[in-house]
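Notes to accompany the following structure.
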Amino acid sequence: MSLHDAYHWPSRTPSRKGSNIKLNKTLQDHLDELEEQFTIPTELLHRVTDRFVSELYKGLTTNPGDVPMVPTWIIGTPDGNEHGSYLALDLGGTNLRVCAVEVQGNGKFDITQSKYRLPQELKVGTREALFDYIADCIKKFVEEVHPGKSQNLEIGFTFSYPCVQRSINDASLVAWTKGFDIDGVEGESVGPLLSAALKRVGCNNVRLNAILSDTTGTLVASNYASPGTEIGVIFGTGCNACYIEKFSEIPKLHKYDFPEDMNMIINCEWCDFDNQHVVLPRTKYDVAIDEESPRPGLQTYEKMIAGCYLGDILRRILLDLYEQGALFNGQDVTKIRDPLAMDTSVLSAIEVDPFENLDETQTLFEETYGLKTTEEERQFIRRACELIGTRSARLSACGVCALVRKMNKPSMIVGTDGSVYNLYPRFKDRLAQAFKDILGEEIGSKVVTIPAEDGSGVGAALVSALEAKGKALTSDILAEHLKN
């Protein structure tokens with residue numbers, strides 16, 4: 001549960017007309033400095049987007065840079081005629097989800113799902129224990145949802161961990177994240193590990209036929225519900241995007257003899273954009289977060305825009321000003337020294353505080369952190385949140401606009417998901433404004449984000465359906481089309 005979920009807000013009627021309070025000189029000077037560091041002017045948006053476009057092109061060659069542009073091997077999108085029952089498996093950090101999706105065509109579907117807790121010991125145990133547990137959950141689910149069914153059921157596996165994907169059904173784990181630390185999986189293809197476990201538990205009527213990321217599922221599910229969607233994006237705890245590309249535009253795949261006008265969904269994996277620190281305007285707070293992270297020097301773009309980091313940026317700003325004697329008047333700040341003390345929901349709550357004197361923010365700091373705040377301090381904190389949130393949205397827009405420019409389309413529907421996009425106040429409006437600032441009013445206003453369908457559930461089932469229809473490339477098919 002987030003801090004925002006756990007916090008009980010006052011029930012009295014809000015009254016916010018805008019505060020006329022003036023900050024003292026010290027706080028105002030600090031605010032001016034923050035505004036200079038965090039404001040992303042239009043000229044900088046253009047430079048970041050230009051750099052992004054060049055990295056997209058580079059990633060499609062045999063010598064990619066910071067944005068690897070990973071082929072998903074999905075060569076088609078839903079055409080509305082998909083029908084049938086498909087399974088989906090979503091392996092998260094704390095839960096395992098199994099879904100049965102009845103695909104009904106024309107954007108319609110019916111979903112039944114169950115969640116299973118992942119015991120902590122499985123996340124640090126053996127690979128057999130993990131995959132046997134997953135297979136057993138699938139078996140129990142199938143017995144409940146499809147009792148007595150003997151014919152094979154295809155299952156799509158949403159495996160949102162860094163992978164090298166060699167075909168739709170062959171993905172090797174590069175490195176565990178999300179608290180997993182299991183020997184014998186990194187460097188291995190996860191498909192055979194799951195298939196072997198299904199056999200061990202006697203689940204013989206389930207066939208794994210597709211492995212995908214949640215971002216890929218987001219695009220496919222959104223395209224099914226809203227035909228014409230050609231980009232899928234996640235702005236949540238992390239960030240990523242995928243899009244539909246022409247085979248002729250992917251030089252690193254020209255060793256295969258596929259038609260040049262064939263489409264392929266490309267998974268950008270753009271969290272590492274600008275690891276060389278050429279254009280992104282990092283502050284000292286961004287640098288500190290990077291240096292103290294488990295992967296210093298990597299994920300530069302993600303660390304500036306993703307929900308996993310926004311709360312920590314605010315926390316570091318407040319501690320910095322406390323150390324300089326500008327905030328909290330010598331109070332005990334032990335609670336905000338905890339690196340996990342602030343998540344993005346704290347910024348959201350402060351930005352939507354409806355009271356003129358920011359009463360809810362005052363109560364939040366007193367009850368959660370044991371800190372009394374003056375109205376001046378609360379106004380400063382609120383403005384800091386706005387700066388952090390706005391920077392996130394504007395830099396997020398650069399990646400989307402780079403894809404729009406790369407695809408050279410006059411308009412674009414973007415299936416979008418993630419907690420920041422769905423829950424952060426004014427993020428969508430700030431994103432839309434940045435589209436116009438980057439692409440111009442005419443084109444920018446035609447880049448439309450829509451709430452995505454369930455990518456890791458419905459999307460995985462649909463990818464499984466696409467594979468069954470020959471719209472995704474297996475290892476055998478790729479071997480047949482490899483040029484001599």
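Here the Cβ of each residue, glycine as well, is placed from N, Cα and C on the backbone.
What you see is the original sequence, not a version with the noted changes.
Features of the protein shown, as given by Swiss-Prot:
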BINDING   90-95, Thr237, 307-308, 344-348, 419-423  ATP binding site
BINDING   Ser160, Tyr161, Thr177, Lys178, Ser213, Asp214, Asn240, Glu269, Glu302  substrate binding site
DOMAIN    25-465  domain 'Hexokinase'
MUTAGEN   Ser213 to Asn  Increased affinity for D-glucose
Completion exercise
Lowest 10 Å Cβ neighbour count of the binding-site residues Asp90, Glu302 is held by Glu302
Completion exercise
Checking the recorded positions Asp90, Ser213, Thr237, Val420 against Ser160 (substrate binding site) with a 10 Å Cα-Cα cut-off, in sequence order, leaves Asp90, Ser213
Completion exercise
Note: among binding-site residues Leu347, Val420, Leu423, least Cβ-dense neighbourhood at 10 Å is Leu423
Practice task
Please name which of the binding-site residues listed here, Thr177, Asn240, Glu302, is nearest in space to Thr344 (ATP binding site), Cα against Cα.
Solution key: Glu302
Completion exercise
Quick note, Leu347 (ATP binding site) and Thr177 (substrate binding site): C-alpha atoms separated, nearest Å, by 25
Completion exercise
Whole-Å Cα distance, Gly93 (ATP binding site) to Thr177 (substrate binding site), is 8
Completion exercise
Sequence-ordered list of residues in the chain of Ser213 (mutagenesis position) that lie 6 or more positions away and have a Cβ within less than 8 Å of its Cβ, or none, is Thr72, Thr158, Phe159, Ser160, Cys163, Asn240, Cys242, Asn267
Exercise for the section: Could you tell me which of these binding-site residues, Ser160, Thr177, Thr237, Asn240, Thr344, has the greatest number of Cβ atoms within 10 Å of its own Cβ? Expected result: Thr344
Handout entry: Asp90, Thr237, Val420, Leu423 screened against Glu302 (substrate binding site), Cα within 10 Å - retained binding-site residues
Key = Thr237
Practice task
Would you count the other CB atoms within 10 A of the CB of Gly93 (ATP binding site), including those on all shown protein chains?
Solution key: 13
Completion exercise
Confidence over the domain 'Hexokinase' (25-465), expressed as mean pLDDT on the 0 to 100 scale, is 94
Exercise for the section: Using only the residues recorded as binding substrate (Ser160, Tyr161, Thr177, Lys178, Ser213, Asp214, Asn240, Glu269, Glu302), report the maximum Cα-Cα distance in Å, whole number please. Expected result: 17
